[in-house]
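J.: According to Swiss-Prot, the mutagenesis experiment THR110 to Ala carries the annotation: Completely abolishes hyaluronan synthase activity. Not detected in cytoplasmic vesicles nor at cell membrane. Inability to travel from ER to Golgi. Unresponsive to AMPK-mediated inactivation. Swiss-Prot lists LYS190 to Arg among its mutagenesis entries, and the accompanying note reads: Completely abolishes hyaluronan synthase activity. Cumulates at plasma membrane. In Swiss-Prot, the entry for mutagenesis SER221 to Glu states: Increases protein degradation. Abolishes hyaluronan synthase activity. Does not affect subcellular location. The structure shown retains the original residue. According to Swiss-Prot, the mutagenesis experiment SER221 to Asp carries the following note: Increases protein degradation. Abolishes hyaluronan synthase activity. Does not affect subcellular location. In Swiss-Prot, a published mutagenesis experiment is listed as THR328 to Ala, annotated Abolishes hyaluronan synthase activity.
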Amino acid sequence: MHCERFLCILRIIGTTLFGVSLLLGITAAYIVGYQFIQTDNYYFSFGLYGAFLASHLIIQSLFAFLEHRKMKKSLETPIKLNKTVALCIAAYQEDPDYLRKCLQSVKRLTYPGIKVVMVIDGNSEDDLYMMDIFSEVMGRDKSATYIWKNNFHEKGPGETDESHKESSQHVTQLVLSNKSICIMQKWGGKREVMYTAFRALGRSVDYVQVCDSDTMLDPASSVEMVKVLEEDPMVGGVGGDVQILNKYDSWISFLSSVRYWMAFNIERACQSYFGCVQCISGPLGMYRNSLLHEFVEDWYNQEFMGNQCSFGDDRHLTNRVLSLGYATKYTARSKCLTETPIEYLRWLNQQTRWSKSYFREWLYNAMWFHKHHLWMTYEAIITGFFPFFLIATVIQLFYRGKIWNILLFLLTVQLVGLIKSSFASCLRGNIVMVFMSLYSVLYMSSLLPAKMFAIATINKAGWGTSGRKTIVVNFIGLIPVSVWFTILLGGVIFTIYKESKRPFSESKQTVLIVGTLLYACYWVMLLTLYVVLINKCGRRKKGQQYDMVLDV
């Protein structure tokens, strides 16, 4: 016992020293600015900090590639599918078409005897359509429904403690005695909905799968996640490959689709290699039920800065699994399609909310770095502090008073994006990933300021993405973007003022013209390819019935 405690202390000290040393090393490399390659007049340079970031991308991609190879090799052996599984669907003001497609995909799941529990966040007349769709698709004679005036933590109007206890027991009994059931309950947020399903199921099943009501599951999705959990008893949770259902509806949803592929099949695949996936996404995840009930109350009652948390439910659920020392994995063999915002403002609000949960959960995550591979500490430091270094770099370049610095920055952003997307195209075997380089512009212009705004308002939970039946537009997300653009515009004006006071040399003019032409040609080429792709694939997908998950 004392030996284990001593080893734990050593691991805590070791991971802390590693993390601090890594951060100090990166900061020193950034401040010193040592250059390996440097041309006359500083038209091009490549330094220590740039070399470190390039090495990170290469190493991350290598481990992702190795994890994909491991998925193909280790999971070919069939296993017995004799464990019980329950699928929990969280629904809130869902678009009727998406909900119907979700439930139709649930009926096609190939895992034997899977139990389906859908909990609707809201019990008003406006929410009844979701229950009607559930009964229609799942079969009125094969499913049960119940309108609950309460939820497990709040009483409805006119309820007493005794009647609330009785109704809670009734809901639990309904869930346990029916293979398919839909419950409408008093509004309380997604975490409340998930808690109802977890609490009512109790320990009656071996594995619990989570799913959102806008998600279409591949028939084999449950089977493939069970395989991962069955293969290693120390894996506590597993997530699958989330793809975009409405990718051709707008430029935002299209860029999100390529970003999703990169996030899951490069970043999370790399994390999976070391058993430390930091977020099992809500649309497609599975957990060991025995673990779930070790922390479900702590998960529900999570507080941050004195307030109960109302977002970041899936990330904190993953964090709780990691806190127990269990591994979290990703499998590309389990797939689903899910909806993503098609309007810029709704996307921005979604990203800000996700960024809030990321930075909040980063702090929780740091408490159990010592329980996992050093890669978990390494990646948390890199991804957590990268936005700050990037903002410092952008402001520095824009306010140096040299127009070439601004142009070089724009070219570098696209070049790095193009290199990364080219590798992804090879790994995926699909040229569409080349558009990932366009996402870098969206990241620099919108996501970067959204991350800073998320930190500044991390304890504010009053807004985010809305239900899909009624889209609510929130303009608050434009505040950080407007401030960011004002800062950049100030740098451009300052640069123009400084450059106007000194004549351009012939070599400088040549470099600027060549750089501008390269940048313009890049955009013309990518935008042309985008128009061609949308015209070709968008029409083909329009009105198509999704019988299975497609990777297009």
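Just so you know, glycine gets a Cβ as well, placed from its N, Cα and C.
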J.: Which one of these mutagenesis positions, THR110, SER221, THR328, has the sparsest Cβ neighbourhood, judged by other Cβ atoms within 10 angstroms?
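T.: If we count Cβ atoms within 10 Å for the mutagenesis positions THR110, SER221, THR328, the smallest count is at THR110.
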J.: Under 8 Å between C-beta atoms and at least six apart in sequence, can you list the same-chain neighbours of LYS190 (mutagenesis position), or say none if there are none?
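T.: Non-local contacts for LYS190 (mutagenesis position): ALA90, TYR92, ASP121, GLY282, PHE311, ASP313.
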J.: Whole-number answer please: how many Å between the C-alpha atoms of THR328 (mutagenesis position) and THR110 (mutagenesis position)?
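T.: Cα-Cα, rounded: 23 Å.
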J.: Going by DSSP, is THR110 (mutagenesis position) part of a helix, a strand, or coil?
T.: coil
J.: Quick one: Cα separation, SER221 (mutagenesis position) versus THR110 (mutagenesis position), in Å?
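T.: The Cα atom of SER221 (mutagenesis position) is 8 Å away from the Cα atom of THR110 (mutagenesis position).
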J.: What three-state class does DSSP give LYS190 (mutagenesis position)?
T.: helix
J.: Determine, from DSSP, whether SER221 (mutagenesis position) sits in helix, strand or coil.
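T.: Helix, per DSSP.
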